[in-house]
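What follows is a set of notes on a single structure, which appears directly below.
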Amino acid sequence: MAVLGLQGVRGGVGTTTITAALAWSLQMLGENVLVVDACPDNLLRLSFNVDFTHRQGWARAMLDGQDWRDAGLRYTSQLDLLPFGQLSIEEQENPQHWQTRLSDICSGLQQLKASGRYQWILIDLPRDASQITHQLLSLCDHSLAIVNVDANCHIRLHQQALPDGAHILINDFRIGSQVQDDIYQLWLQSQRRLLPMLIHRDEAMAECLAAKQPVGEYRSDALAAEEILTLANWCLLNYSGLKTPVGSAS
């Protein structure tokens, strides 16, 4: 059993789409999966055919004094979703007023992990330094840092810390881009925790959100879907549920 956190080194690198796709691929491999949206943007639900007007979620429930477990949704017999929930405009503008009220989700997820109900709990983490994000990261057995091969992410890899033991996953890699190829070759020599697979740019990754499906469900024959399935198999082989030792190159 493993808790896996996915976090972009910046916004806009495709973390939410990859989280949904990986959850789908793991359940296709026979695993029981819970996918949790920890981002106040509350977008993960839209990859699982949840209505746009659906406001419920674990954070919304906690802020309203309700049971967060009632916010869970069943997508398939082996894949459950826990949306974040919709914040009001005032809440979005004043996160310091409510973030400290969400810490109980960590003990709740610990209990779910201990129950053995799921083989995997995937958490879509925001790119921020909030207390709840740090608490959820500390709960994770493993973490993936999602990057695009560009100068922005290259700079960030050198000036901001990654979670301890995080592996780096490249998304949206473009064949024929000279600058991407140059940066990628540099990373192959300098980034010891770069995953041995990457996700190429694929129109299906853009289309699947419009279709409100994970990419592997929307188009299982797409290149990105096949690469995410390879990632899922890698996770099965390498993430046993024990925390990745800090400094490990595996």
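Note that the numbers count up from 1, one per residue, in the order the chain is shown.
The backbone N, Cα and C atoms fix where each Cβ goes, and this holds for glycine too.
Swiss-Prot lists Val9, Arg10, Gly11, Gly12, Val13, Gly14, Thr15, Thr16 with the feature ATP binding site. Counting every protein chain shown, 26 other Cβ atoms lie within 10 Å of the Cβ of Thr15 (mutagenesis position). Thr15 (mutagenesis position) falls within a helix when secondary structure is assigned with DSSP.
The number of other CB atoms found within 10 A of the CB of Gly14 (mutagenesis position), across every protein chain shown, is 21. Where Swiss-Prot documents Gly14 to Ser as a mutagenesis experiment, the accompanying text is: Loss of cellulose production, still localizes to the cell pole.
One mutagenesis experiment catalogued in Swiss-Prot, Thr15 to Gln, is accompanied by this note: Does not alter cellulose production.
Here the residue is the original one, but Swiss-Prot notes a natural variant at this spot, Ala249 to Lys: In strain: 1094.
Ranking the binding-site residues Val9, Val13 by the number of CB atoms within 10 A of their own CB puts Val13 at the top.
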